[in-house]
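Participant: According to Swiss-Prot, the natural variant Pro386 to Ser carries the following note: In delta'. Positions annotated as Zn(2+) binding site by Swiss-Prot: Cys1008, Cys1011, Cys1022, Cys1025. Residues annotated as [4Fe-4S] cluster binding site in Swiss-Prot: Cys1054, Cys1057, Cys1067, Cys1072.
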Amino acid sequence: MDFKRRQGPGPGVPPKRARGGLWDEDEPSQFEENLALLEEIEAENRLQEAEEELQLPPQGPAGGQFSTADIDPRWKRPALCALDPNTEPLIFQQLEIDHYVGSAVPLPGGPPTSCNSVPILRAFGVTDEGFSVCCHIHGFAPYFYTPAPPGFGAEHLSDLQRELSTAISRDQRGGKELSGPAVLAIELCSRESMFGYHGHGPSPFLRITLALPRLVAPARRLLEQGIRVPGLGTPSFAPYEANVDFEIRFMVDADIVGCNWLELPAGKYVWRTEKKATQCQLEVDVLWSDVISHPPEGQWQRIAPLRVLSFDIECAGRKGIFPEPERDPVIQICSLGLRWGEPEPFLRLALTLRPCAPILGAKVQSYEREEDLLQAWPNFILAMDPDVITGYNIQNFDLPYLISRAQTLKVDRFPFLGRVTGLRSNIRDSSFQSRQVGRRDSKVVSMVGRVQMDMLQVLLREHKLRSYTLNAVSFHFLGEQKEDVQHSIITDLQNGNEQTRRRLAVYCLRDAFLPLRLLERLMVLVNNVEMARVTGVPLGYLLSRGQQVKVVSQLLRQAMRQGLLMPVVKTEGGEDYTGATVIEPLKGYYDVPIATLDFSSLYPSIMMAHNLCYTTLLRPGAAQKLGLKPDEFIKTPTGDEFVKSSVRKGLLPQILENLLSARKRAKAELAQETDPLRRQVLDGRQLALKVSANSVYGFTGAEVGKLPCLEISQSVTGFGRQMIEKTKQLVESKYTLENGYNANAKVVYGDTDSVMCRFGVSSVAEAMSLGREAANWVSSHFPSPIRLEFEKVYFPYLLISKKRYAGLLFSSQPDTHDRMDCKGLEAVRRDNCPLVANLVTSSLRRILVDRDPDGAVAHAKDVISDLLCNRIDISQLVITKELTRAAADYAGKQAHVELAERMRKRDPGSAPSLGDRVPYVIIGAAKGVAAYMKSEDPLFVLEHSLPIDTQYYLGQQLAKPLLRIFEPILGEGRAESVLLRGDHTRCKTVLTSKVGGLLAFTKRRNCCIGCRSVINHQGAVCEFCQPRESELYQKEVSHLNALEERFSRLWTQCQRCQGSLHEDVICTSRDCPIFYMRKKVRKDLEDQERLLQRFGPPGPEAW
């Protein structure tokens, strides 16, 4: 539903801390250490509580109102075939991996069981036949490393193990008592830190293995504080890989990547037929060392027939108040099921409160009691057993509302929505904050064994749109509109009859269907599966974690093969570095072809070419101390030093080479593949590989990260700046008249990884030829794999300023342009009203496509005239901005923030909340009133006939974008005088407000319709216009007819959109321009009818 409270994505992240190098001399303050200690203790307690909860006695749903007879056999998973664990292997695609604490199980070839609690990993997945699987993986214990202190030998191992185990047990008092030793083993081994090149090879490290994952944090903390070792005093131990999640640690060691296929060999696993812990069809136990992991290549790239469920709910709210689960009932829950790979949903189900008329193609199940309705849905979930659950804003509205409502009504068996028997789905609050998105509060609902893909959260994270309502995104990506029912109307439909409830159910089913369409169209599931495979993390991590865990996983895998360890780095310092180079643009309108040359994967290529990595970094002065020859290391443009690959090949360059070569193979396979499902997988894979390669550089420069390294990130951008400058110099020195070319080439602009070159030729074909030649020639001057490629030609080309340009793009065919490309202009920005984007786009189209600058000027003047004369529809004037912080947290007053506060006072339930985009228009007010005081809700403006501040829109919204476009064509001084002054700006229309101001103290008097003079009676005309009364009446009737015809057209269009030509239009979609037009015309009709009533009833002579 579009009225749901929308809040932003993501789990909470710690407050930002500044970045610093590994070798900073300053020690952290005691206060910072205490804060870190508190944070770790809280994390331990949360993990401990979660593990304890997992051990609660089963209470799963029993009975319920959704009987077996109500279930279509096609909804269920296929019946389980006989499986012999001794002769048949079990092969399945895992979707989610987590862990819990339980009792050990006797397994073939496994160690003897004990009464102590042990960590058990749990992999949920699906077989090729569609059977659901839960695999309990035993025998893997958490561990981390620390350098052995000087003088430490094998004789000290038992003493350290005893001291550390005692210290951890003492530290855990007050919590759950440990049933056995905290430290299982401490071993001596040879490893090397990945941070910096030391030249001495491996050194002694201690591998500390613990009983439970939650003991890693206290063990690390106690070791950092110092542990007594007989004969060595109380040395402090620096932790390595102690901040790695238990699941990631297991997947790295077992060589398992996200969503890959696992094989359990025959005779190595035990099938649980009794005492099952989950609702899965197949539940097995196996040793972690017996699990075979298949790399996602060839036949193992396929995706199992996953079952995807999309759902939506409707609530009956009170008038003007947003639904609250403590008071407002759930009246409908609609669900659609899809088997991945099939074209159509196999399941359409509407659960309704009170009888509902049948719906073609869907099963309708009605209930008289809300408690029965609520119990039926989890029972249906249990029967259908979905692998993936999707919807629109289910994370922040649907799921929390259902769970809270069931709790209010004491439907105790409702919140068992996951696959683990007896484990409740709980709600917890989460907060995410960053410079890019500000602060977003959200909720997280646990549903173990099922992957949640909230399409609103996906779109917020991956796409920048003006509006994120389901209607807006459906129109943007699918080209489809939908009926949008206001929450206050939903109650009226519910209280109507079977047909009105049917209409509500159809609306609800469509709201469940559209997220499925979006999931398929945007390839969200496929892309995330492939990203999980490429980066090696569980699928759930991609949806709830940040970017860094993806690089950490790849880094750990590569490091393990070479005996390298990742240190735990405390980020302290606060340095910054210079970003990429932008060559100063030569602004203007170019009516000649401009060739664009682009560095392919610039930052990854730089890191590979120059061997930039943690493992190759030299400390200041280290090159001399280690006796390195000048040809064995490089000095970067920023003064940092790294050894060359001949001395040591860096980890990051190896990771990048693997990613880019895998992408090349995936693209080659994609070009040959004909099967549409396989093409989707390959396309998702090559995209995941590209994104992963580009994110490695960002990982090294992250302010608060697992392993920040300023030396790498600043060196990369330093080389990038140097290469752009060198490319400019090479192009302009070769392509000259002296060297036999038609003209002297000129680089008109360069930005980060691309340069725009004017070769002085007149045809696109010649520019393409010279562009390819120049790309190959320049590439020969840079080390491999750095490569400059010809990308496209712009003709014509409008260069406005840095990061702002537009042109017709030719990439392959010199005779036909691909599209009109705009960067940084209001045509593609979302922080202006649609009028700006539409006017900029239409003006650019006239300039670039039609080659008619004069026509563009005339069109812009016409639009400005329409604006000043109040002929622009209000939907074109709506500005939307995101509410990223509370009002008190903004440094200055903001228009959308102030409006949100006013709307909260009018109606707290429907007011925008954090993470929402707030639509508003600027209305007219007294001179000197600040713009933030003039923001108002568009619907409120229409209902109360508030005047629009057209001068604001002309001066603050249209003026600068138009001048940016037309100044290169008309000249800086002339553009302003032609566009913003002149006859077209002299005629203005101002509406009279019906509320506020001095109108509260004035008495309204009628005016003559003919001459506008004040009259003292209720009639339509004065005595001087009386002879023309018939003529004036006919004129107003004609105006009324025109309004009625316009309203009928708009009404019919809305009826077609809602799918019924015989029902009232109740849609209130604020993202649809038709809605505002319909509201405006309806109001104009009412005013016109009142005006005609002033003429009085027709006299006898009219008959």
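One is the number of the first residue shown, and numbering goes on along the chain from there.
Placed from the backbone N, Cα and C atoms, the Cβ positions cover glycine too.
In this structure the noted substitutions are not present, so the sites keep their original residues.
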Participant: Taking the Cβ of Cys1054 ([4Fe-4S] cluster binding site) as the centre, count every other Cβ atom within 10 Å, in any protein chain shown.
Facilitator: 21
Participant: Among the recorded positions Pro386, Cys1022, Cys1025, which ones place their C-alpha within 10 angstroms of the C-alpha of Cys1054 ([4Fe-4S] cluster binding site)?
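Facilitator: Among Pro386, Cys1022, Cys1025, not one has a Cα sitting within 10 Å of that of Cys1054 ([4Fe-4S] cluster binding site).
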Participant: What's the CA-CA gap between Cys1011 (Zn(2+) binding site) and Cys1067 ([4Fe-4S] cluster binding site) in angstrom, rounded?
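Facilitator: Per the Cα atoms, Cys1011 (Zn(2+) binding site) and Cys1067 ([4Fe-4S] cluster binding site) stand 40 Å apart.
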Participant: Taking the Cβ of Cys1022 (Zn(2+) binding site) as reference, which residues of that chain separated by at least 6 in sequence fall under 8 Å from it?
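Facilitator: Same-chain residues close to Cys1022 (Zn(2+) binding site) (Cβ under 8 Å, separated by 6 or more) are Cys1008, Gly1010, Cys1011, Ser1013, Ile1015.
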Participant: Using Cβ atoms only, which residues of the same chain lie under 8 Å from Cys1025 (Zn(2+) binding site) while being at least 6 residues apart in sequence?
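Facilitator: For Cys1025 (Zn(2+) binding site), the qualifying residues are Cys1008, Ile1009, Gly1010, Cys1011, Leu1032.
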Participant: Near Cys1057 ([4Fe-4S] cluster binding site), which residues of its chain come within a Cβ-Cβ distance under 8 Å, counting only those 6 or more away in sequence?
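Facilitator: When sequence neighbours closer than 6 are ignored, Cys1057 ([4Fe-4S] cluster binding site) has Gln481, Lys482, Glu483, Cys1067, Ile1074 within Cβ distance under 8 Å.
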Participant: Compute the centroid of the Cβ atoms of Cys1008, Cys1011, Cys1022, Cys1025, then list the same-chain residues not in that set whose Cβ lies within 8 Å of it, in sequence order, for the Zn(2+) site.
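Facilitator: Neighbours within 8 Å of the Cβ centroid, excluding Cys1008, Cys1011, Cys1022, Cys1025: Ile1009, Gly1010, Arg1012, Ser1013, Ile1015, Val1021, Glu1023, Phe1024.
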Participant: To test your reading of the [4Fe-4S] cluster site: which residues beyond Cys1054, Cys1057, Cys1067, Cys1072, same chain only, put their Cβ within 8 Å of the Cβ centroid of those residues?
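Facilitator: Along the chain, the qualifying residues are Gln481, Glu483, Asp484, Gln1053, Gln1058, Val1065, Ser1069, Ile1074, Phe1075, Arg1078.
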Participant: What does DSSP assign Cys1067 ([4Fe-4S] cluster binding site), in three states?
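Facilitator: Note: Cys1067 ([4Fe-4S] cluster binding site) is in a strand by DSSP.
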Participant: Far apart in sequence but close in space: which same-chain residues, 6 or more away, have a Cβ under 8 Å from Pro386 (variant position)?
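Facilitator: Listed in sequence order: Arg307, Val308, Leu309, Gly337, Arg450.
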Participant: So how many other Cβ atoms are close to Cys1008 (Zn(2+) binding site), meaning within 10 Å of its Cβ?
Facilitator: 18
Participant: Using a Cβ-Cβ cut-off under 8 angstroms and a sequence gap of six or more, which residues of the chain neighbour Cys1072 ([4Fe-4S] cluster binding site)?
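Facilitator: For Cys1072 ([4Fe-4S] cluster binding site), the qualifying residues are Asn471, Phe475, Gln481, Asp484, Ser875.
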Participant: Take the Cβ of Cys1067 ([4Fe-4S] cluster binding site) and count every other Cβ within 10 Å, whichever protein chain it belongs to.
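Facilitator: A 10 Å sphere around the Cβ of Cys1067 ([4Fe-4S] cluster binding site) contains 22 other Cβ atoms.
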